[in-house]
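A short write-up of the structure that comes next.
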Amino acid sequence: MRLSWVIGGAQGTGIDTAANIFGNAVASAGYYIYGNREYYSNIKGGHSYFSLTISDKRVRSNTQKIDILVSFDAETVFQHFYDVKDILIYNKAVETTKIDAVQSMEPELAERIKDFLTKQGYETTVKGALEYASKNNVTLIPVNYDEIAKKVADEMKVPLSVTERVKNIVGITISYKLLGLDVNYLIEAINSTFKQDLYRKMNELAVKDSYDIVESRYNLKPSSKERRRFWLDGNTAVAIGKIYGGVRFQSYYPITPASDESVYIEAHQDVLMEDPITGDKKKGTIVVVQAEDELAAINMAIGAALTGVRAATATSGPGFSLMVEGLGWAGMNEVPVVITYYIRGGPSTGLPTRTAQSDLIFPIFAGHGEFPKIVLASGDHAEAFKDAIWALNLAEKYQTPVIHLVEKTLANSYSTIPYEELELDKLKAERGKIVESGDISYKRFKFTEDGISPRAFLGKATMYYTGDEHNEEGHISEDVVNRTMMYEKRMKKLEVADKEIPEESRVKIYGDLNSRNLIITWGSPTGVLRDILEESNFDFTLLQIRMFSPFPKNLVSKLMEGRDKIITVEGNYLAQTSLLVKMYTGKDVTNSILKWNGRPFLRDELEEALIKVIKDGEKRVVLNGGIYTSME
């Protein structure tokens with residue numbers, strides 16, 4: 001069973017909260033869920049929607065087509081009616097609204113929809129869109145949201161303005177009744193979200209007053225399997241990973257989609273802190289600093305790392321661009337700092353609230369000069385949690401910056417994660433070569449066989465840090481022999497990491513290893529491809545790259561042997577993964593499936609693309625799934 005549910009309305013009206021309540025309630029009934037939220041880069045007024053896929057099996061992707069659409073305004077109907085295939089719940093009050101009256105809709109999109117409705121012989125109104133949907137066998141459910149909100153206000157004896165947002169509860173209640181699940185799961189989800197008795201009572205009344213509007217359509221039954229699962233998004237997964245992994249300093253400058261991670265850490269600051277020397281634990285607080293800009297954020301994190309605490313920062317494309325100078329300083333001074341890089345659409349401000357995979361080559365080679373950095377890329381929420389810990393361990397073990405890549409899709413999507421996938425029993429801190437103190441002979445940058453020097457913390461020994469080239473003590477030096485040796489010392493750490501980190505841990509492989517087709521991907525497209533691999537008849541080996549620096553060149557090269565087609569699937573124009581594969585292995589990728597319109601890969605569009613590539617032999621397929629790009 002697989003069911004697609006979408007809720008949409010004006011930004012700032014509680015769409016995200018309503019979707020999370022609904023998702024929580026469905027997950028509590030034992031179902032797996034994958035959800036993604038899309039929103040405009042303004043605070044209020046633009047169209048916001050949340051897509052959920054519900055399944056009795058593990059699910060990792062959404063589709064273009066929608067089984068149930070819950071809409072509260074005219075724009076949601078216009079934006080999504082074409083993709084609804086079963087049920088459309090709409091606000092009866094907006095039936096006569098003309099598309100030209102929807103001021104928040106982008107004019108290009110409005111023109112496409114008007115043109116489509118006109119050619120199909122319908123009015124360019126909500127009514128016309130609904131008639132088109134009805135003709136295509138969609139069941140329409142009109143709802144008088146204002147009437148129910150007024151009824152609740154009268155029962156609670158509060159102003160109507162207070163009950164305005166119960167309309168969202170009405171929409172998800174009708175949806176829940178259509179699924180046929182026990183309403184008590186929904187009540188529990190509401191009460192776990194709202195803590196004030198007024199709002200709990202108000203929303204419970206909204207459930208009671210709207211539950212009987214429809215009859216059950218899908219008759220889902222609660223799962224009998226008792227399993228511990230988490231329901232969380234990517235930002236939260238990374239934040240929890242950092243907390244669990246022992247981060248003690250987090251700096252940031254607000255930027256979408258990175259800020260939510262730091263906000264979560266700030267709200268959960270009280271932790272047990274472990275002394276890096278003695279191992280003793282005591283209660284403490286994570287320091288979270290909202291800096292004045294990204295330059296300050298990276299330099300604060302570097303300073304904190306020098307004192308011996310696990311330190312990190314989080315940012316996105318424009319912010320990372322500002323951090324590059326600080327990143328180079330950290331590379332020169334072998335500072336174990338972690339940067340969580342949330343990738344969004346660029347260049348410049350670009351698409352602040354939309355996804356991309358265009359920042360892949362950039363972080364690997366960011367900074368002038370050459371210095372080692374480790375670059376990780378998470379593919380799902382469990383990996384995001386574990387990689388946050390892995391990044392902290394790698395940074396301290398190899399005394400080098402670590403960049404953790406998380407796309408906006410992963411950051412702002414939600415999923416149910418089985419408890420065992422987090423592998424908590426396997427997670428531990430690795431702090432590398434730490435010395436308690438140093439005497440007058442201590443050399444912070446001492447030449448060693450593996451390039452990694454014993455690390456003392458500020459205040460524990462005499463040491464010098466500078467952006468200039470330096471000798472073993474840290475004093476500035478332009479001596480040619482020292483320059484060669486110190487340069488090699490730094491770069492050797494990446495070579496050592498390449499030898500010590502098993503290549504098998506830097507990739508994941510799914511499917512039949514003997515398939516004639518190899519798909520190489522990274523990040524969130526992995527989940528879409530895994531769903532296709534498990535539930536469709538496509539024949540391919542799926543290779544997910546989890547670490548780009550050091551690159552797992554030997555394993556990737558071996559997996560490329562004897563294939564008819566080697567295909568990259570990624571969210572950028574240049575097929576950057578194929579460029580890296582060529583650079584590190586000397587072998588060519590034969591085909592690419594690409595997308596850069598700011599929206600995530602959707603399962604149905606990717607299945608169509610695979611047919612074009614695997615069966616028809618197309619070399620390059622560009623996807624454009626989103627709103628009304630599939631209109632004929």
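Note that the numbers count up from 1, one per residue, in the order the chain is shown.
In case you wondered, yes, glycine gets a Cβ from its N, Cα and C as well.
In three-state terms derived from DSSP, ARG344 (mutagenesis position) belongs to an extended strand segment. The substrate binding site annotation in Swiss-Prot covers THR256, ARG344.
Annotation of the mutagenesis experiment TYR253 to Ala or Trp in Swiss-Prot: Loss of oxidoreductase activity. Taken residue by residue with DSSP, TYR253 (mutagenesis position) is part of neither helix nor strand, so it is coil. All protein chains shown were included, and the count of other CB atoms within 10 Å of the CB of TYR253 (mutagenesis position) stands at 24.
In Swiss-Prot, the entry for mutagenesis TYR253 to Phe states: Significant decrease in the catalytic efficiency, while the affinity for 2-oxoacid is only slightly affected. The structure shown retains the original residue.
Looking at Swiss-Prot, you'll find the mutagenesis PRO254 to Gly noted as follows: Significant decrease in the catalytic efficiency, while the affinity for 2-oxoacid is only slightly affected. Sequence-distant neighbours of PRO254 (mutagenesis position) (same chain, six or more apart, CB under 8 Å from its CB) are GLN290, listed in sequence order.
Note on ILE255 (mutagenesis position): other Cβ atoms within 10 Å of its Cβ, all shown chains, come to 20. What Swiss-Prot says about the mutagenesis result for ILE255 to Leu, Met, Ser or Val is this: Significant decrease in the catalytic efficiency, while the affinity for 2-oxoacid is only slightly affected.
Counting only same-chain residues at least 6 apart in sequence, those with a Cβ under 8 Å from the Cβ of PRO257 (mutagenesis position) are ASN235, SER316, TYR342, ARG344, THR353, LYS408, ALA411, ASN412. PRO257 to Ala, Gly or Val appears in Swiss-Prot as a published mutagenesis result, with the remark: Loss of oxidoreductase activity.
Quoted from Swiss-Prot for the published mutagenesis ARG344 to Ala or Lys: Loss of oxidoreductase activity.
Counted within 10 Å of its Cβ, the other Cβ atoms near THR353 (mutagenesis position) come to 20, all protein chains included. According to Swiss-Prot, the mutagenesis experiment THR353 to Ile or Val carries the following note: Strong decrease of the oxidoreductase activity with pyruvate, 2-oxobutyrate and 2-oxoglutarate.
When the recorded positions THR256, ARG344 are compared by the number of other CB atoms within 10 angstroms of each CB, THR256 has the fewest.
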